[in-house]
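**Q** Could you have a look at this structure, given as structure tokens, before my questions?
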Amino acid sequence: MASSPTPSLDSMRGGANSIESYEHAGYLSDSPLTLSGSSPPASDSAICSDEYTGGSSVKSRSEVTVINGHHPISASVSSSSSASSSSCSSSSSSSSSSSSSSSSTSGLSGCGSTSSSVISANNVASSNGPGVIGSNLQSSNNGGNSGISSLVVGAGKGSNSSSNSSSSNTSANGSPPRCTACKSKCSDAVAKCFECQSYLCANCVTAHEFMHCFNGHNVCLIKGFEASTTGTPLSVGSPSNNPASNEFKYASSLTMMLQQQQQLDSQQQQQQQQLLPAQPMSQLSKIVLAAAAQANSQEQQREDSIYGSLHPQQQQQQQQQQQRQLFCPRHKQELLKFSCRTCCILVCKECIVLEHSTGLHELENVQSPGMTTSTGSTANESALQTLLADMRGKIGEIVGIAGNSDQNLTKVKLQYQKAHNELNETHQFFASMLDERKTELLKELETLYTAKVNSNNSWQQRSRDLIDKGLATCEAVERSPAPPSSLLTEALLLRKSLEQQLQTGIQEMQLPFEIEFMSNYQSIQAGVRNTFGYIRANSSDGGPTGMSLTSNGHGKQPPIARPTQSASNSSASSAGSGHHGHHQQSHHHGHHNHHQTAHHQQLQAQSSLHGLGLGLSGASLLDSSSSAGGAVGAFSNGGLLLGGRDRNALAVEQHFGELMPKRGGGGYTGSNGSATSAVAHYNPYEKWSNGGSDNLFSSVTSGVSGSSAVADAFASLSAVGGSVVSGAGAGGSTVSSESLLDLTNKLLSATIYPPKSQIKRQKMIYHCKFGEFGVMEGQFTEPSGVAVNAQNDIIVADTNNHRIQIFDKEGRFKFQFGECGKRDSQLLYPNRVAVVRNSGDIIVTERSPTHQIQIYNQYGQFVRKFGATILQHPRGVTVDNKGRIIVVECKVMRVIIFDQNGNVLHKFGCSKHLEFPNGVVVNDKQEIFISDNRAHCVKVFNYEGQYLRQIGGEGITNYPIGVGINSNGEILIADNHNNFNLTIFTQDGQLISALESKVKHAQCFDVALMDDGSVVLASKDYRLYIYRYVQLAPVGM
């Protein structure tokens, strides 16, 4: 071992102060300060305090370093930027742990401690956990040097290494340092924490990495401590001592702030020490400082000569690497250290936890620049090269496409010229057709004018002849020599014929003969747009060909509004509706076994009652009555009025008591007054439905309190078939099927159905809505009627605006026709519309005062009008497959069937069965389905006026607003009781499915069905909604 260039203090004192081994069986203390053996002599302490009075240890917890078996000098030596001027203080040595790495900073640690670690603020590495793990630390202790030079070399190099890592906790025999952070005293240290001032084993490093209590701790991994403990000399010029490779890397911004604060404190302390008055320096201190300055100067020159050209490049690379560090845009404090191959983006730790789970996404670690290995670098370079190759390939494709731009322009130009020529040809054809039509109309006008002139001339000739004959007759009578009495008989004979001729002449003169050209400019505009043609372009860019123009050709936005969900959202909502239906089916499955027998009996009763026209309602009547106590069975038992009614009322009261807490949230006492008061103040929305009275639950309360609804039904039965109460026990009179049918209907409308539907309804949402209040295009003041033609165009009767508006299936305005008036092509309060499917003609009914029917063609041109002297209160209108017009009237409860010319084919009254009809539809079997708002059902008649059956009822179809029949022949009954509800039946009355809207609507006017499985709803909020209903499996009550 080479001798130290500076004499040892022990040799100067004349004796070796050996310290016994640091590692022994009895580990004395957890602190690295504890030593076994003799303490430093008093002379050493005197040396330290001779020059530096009041100086303390370099660190708060000093460490003892054993070098070559000698005890080091207990003094602190700090070298300034110049080798000649230096000051020594414990505070400056302590502050050197946070100063930046520079080759001019060195120092001797006092009281057995080497120079503290120099932490550079520029050397920042990524954090792998709560503890900040630094880069590998290599020992800077030169085994070949000893004494003062060996102490000074580590500090004089200006590197970030610390001799503490190899010598502070190392015994004289070269054993590695032990962990001082845990209770296990036999674990080798692999790192050091500068916050805890402890050496760490592998377990402690793991704890610092993952435990939150160690967040922000600076942990430095120790590399090569085995070599340093065995005494293997490390050359000063070796790459392992390179400051760039031995720096501590930190990624914590808080650590950098603390380091900067420590640097400022260190600089302030140094300035304060420089301002202190110079104290006399002992001879020994002068020798030590001179030796330290000389060694530092030699070491610095050696490093400058070896790494002078390399170090600036490494610093520049480090700065570039720090600039290349990217932070997550969402999590500002996290680095983008991972790459998600699945999503082809860089992510941080938080992004992995939230969105890029390991099981579903393929992740790889993007190594930090300071930690990149050769293998990782090669993989990243290959990935980068692959990406660049792909980009070059895409660029080549773009270049190829751009090269064909001339050909594309030529092709587009040819297509433009072709379209231009075809457009001109179409215009010429239209012009020729207009000229031809103009010639025809002029010829017709000339013919009519000539005929009128000729007729006038002939009449004038005849009138002159008549005048001449009349005057001649008068003169002949006056000149006659016979007495007047003899001529009186002849004059009386000629008087009658003469008066007739004069009257005929006067009437012919007063007959109006008007010639007028009738034209509909809006219809012409719509017809030209529909028939002239259109430009079709598949361009998707935002240029002129890609701009979407509205159908009215003016380029303005159509009056259409859609819900916030897009088309994808509407499809997702349909899937959500299916899921909801599955949940409902699973809910019903739990009750299937319980109701299986009852459902079977219901089907049998239904099949047996089809002959009476009861359908589902009759079956429900039998089923519900049997469950309520046998009200229908009481017909043969004689207890009809007392026992049957009391049991039925009791069942309804019990059901109502169960229903009210669910709907209103309040308790139900069971008394009549409490039930009535609970209904009176409950939910004012219940009064919104069409035809609804204030007594919303009048049927239920009447059943509870013994109202006259059921009694009236029984009284009618008594009037038809005799006294039921008195005659039932004694045999009574037999009730006819017709009277039983009437009684069944009245019972059905009185008490058999609950006030709120007990069937489970599937949710549906509207996918389009349009319209608003106003008088402009696409605006309404009262959209009271709606119909759909074969092209799925929506035809709306705007009553108070006295017009008909036509929209496409997306709700975009097309055209309108009509104006206020009583003349031809004028409308006055149109309230319902229907469409002839074959021809597209539009049938319009008007309410009072005209109460007539007008027919327009599909372009809005007037055809004819009729029915003003026949109709009184037209409410619903429809057209069958043979073009016959069926009109149902409210108030007078009458159905009238017209042909296209206005002739009455059939007419019948149905006041016995209808209460307030408001919608009508027909099937191909000449059956008329009429929705009755106040009877809560649909009544079915044939063309001869015979009542057939009933579909739906209270509790299922409350206050229906319209009825329709779809392409599958199913009957759809719409009502807006609470929500907008759709209930689908077969034509025989069997329930198929039930739906309801997610949003509530106020009063609704009318509904119409589209071919794509949608229903158009006209509401009193001046808007039209298009709902798509879903066909579901049959559901039970």
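Heads up, the Cβ atoms here are built off N, Cα and C, so glycines get one too.
Original residues throughout; no substitutions modelled.
On a predicted model such as this, the values are computed, not experimentally measured, just so you know.
Residues or ranges marked as Zn(2+) 1 binding site in Swiss-Prot: Cys179, Cys182, Cys204, His208. Under the heading Zn(2+) 2 binding site, Swiss-Prot lists Cys328, His331, Cys351, His356. Here the residue is the original one, while Swiss-Prot reports the published mutagenesis Tyr829 to Ala with the comment Disrupts recruitment by pum. For the mutagenesis of Gly860 to Asp, Swiss-Prot gives this note: In bratts1; induces production of tumor-like neoplasms in the larval brain. Disrupts interaction with nanos and pum. The structure shown keeps the original residue. According to Swiss-Prot, the mutagenesis experiment Arg875 to Ala carries the following note: Disrupts recruitment by pum. Where Swiss-Prot documents Glu970 to Ala as a mutagenesis experiment, the accompanying text is: Does not affect recruitment by pum.
Help me understand the surroundings of these features in the structure.
**A** His208 (Zn(2+) 1 binding site): 27 other CB atoms within 10 A of its CB, across all protein chains.
The local packing around His356 (Zn(2+) 2 binding site), expressed as other Cβ atoms within 10 Å of its Cβ over all shown chains, amounts to 19. In the three-state DSSP reading, His356 (Zn(2+) 2 binding site) counts as coil.
A simple way to gauge crowding: the CB of Tyr829 (mutagenesis position) has 19 other CB atoms within 10 angstroms, across all the protein chains here.
Taking Cβ-Cβ distances under 8 Å and a sequence separation of 6 or more, the neighbours of Gly860 (mutagenesis position) in its chain are Asn520, Gln522, Ser523, Ala526, Ile804, Ile806, Phe815, Gln816, Phe817, Gly818, Ile842.
Non-local contacts of Arg875 (mutagenesis position) by the CB criterion (under 8 A, 6+ apart in sequence, same chain) comprise Asn831, Arg832, Val888, Glu889, Cys890, Pro917, Asn918.
The Cβ of Glu970 (mutagenesis position) lies under 8 Å from the Cβ of Ile984, Phe985, Thr986, Gln987, Ile992, each of these being in the same chain and 6 or more residues away along the sequence.
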**Q** When you average the Cβ positions of Cys179, Cys182, Cys204, His208 for the Zn(2+) 1 site, which other residues in that chain have a Cβ within 8 Å of that mean position?
**A** Ala181, Ser187, Cys193, Ser198, Tyr199, Leu200, Cys201, Ala202, Asn203, Val205, Ala207
**Q** About how far apart, in whole Å, are the alpha carbons (Cα) of Tyr829 (mutagenesis position) and His356 (Zn(2+) 2 binding site)?
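**A** That comes out at 63 Å between the alpha carbons.
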**Q** Rounded to the nearest Å, what's the C-alpha distance separating Cys204 (Zn(2+) 1 binding site) and His356 (Zn(2+) 2 binding site)? Just drop the number here, would you?
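**A** Rounded to the nearest whole number, the Cα-Cα distance is 30 Å.
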**Q** By the DSSP assignment reduced to helix, strand and coil, which category contains Arg875 (mutagenesis position)?
**A** strand
**Q** So how many other Cβ atoms are close to Cys328 (Zn(2+) 2 binding site), meaning within 10 Å of its Cβ?
**A** 17
**Q** Rounded to the nearest angstrom, how far is the Cα of His208 (Zn(2+) 1 binding site) from the Cα of His331 (Zn(2+) 2 binding site)?
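**A** That comes out at 23 Å between the alpha carbons.
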**Q** Same chain only, sequence gap of 6 or more: which residues have a CB within under 8 Å of the CB of Cys182 (Zn(2+) 1 binding site)?
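**A** Cys201, Asn203, Cys204 - these are the non-local Cβ neighbours of Cys182 (Zn(2+) 1 binding site), listed in sequence order.
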**Q** Using the centroid of the Cβ atoms of Cys328, His331, Cys351, His356 as reference, list every other same-chain residue with Cβ within 8 Å of it (recorded Zn(2+) 2 site), in sequence order.
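**A** Nearby residues not in the site list: Arg330, Glu334, Leu336, Val347, Cys348, Lys349, Glu350, Ile352, Leu354, Glu355.
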**Q** Counting other CB atoms within 10 A of each CB, which of the binding-site residues Cys204, Cys351 comes out lowest?
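**A** Relative to the other binding-site residues in Cys204, Cys351, Cys351 has the fewest Cβ atoms within 10 Å.
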**Q** Ten-angstrom check, please: count other Cβ atoms within 10 Å of the Cβ of Cys179 (Zn(2+) 1 binding site), all chains counted.
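**A** Within a 10 Å radius of the Cβ of Cys179 (Zn(2+) 1 binding site) lie 25 other Cβ atoms.
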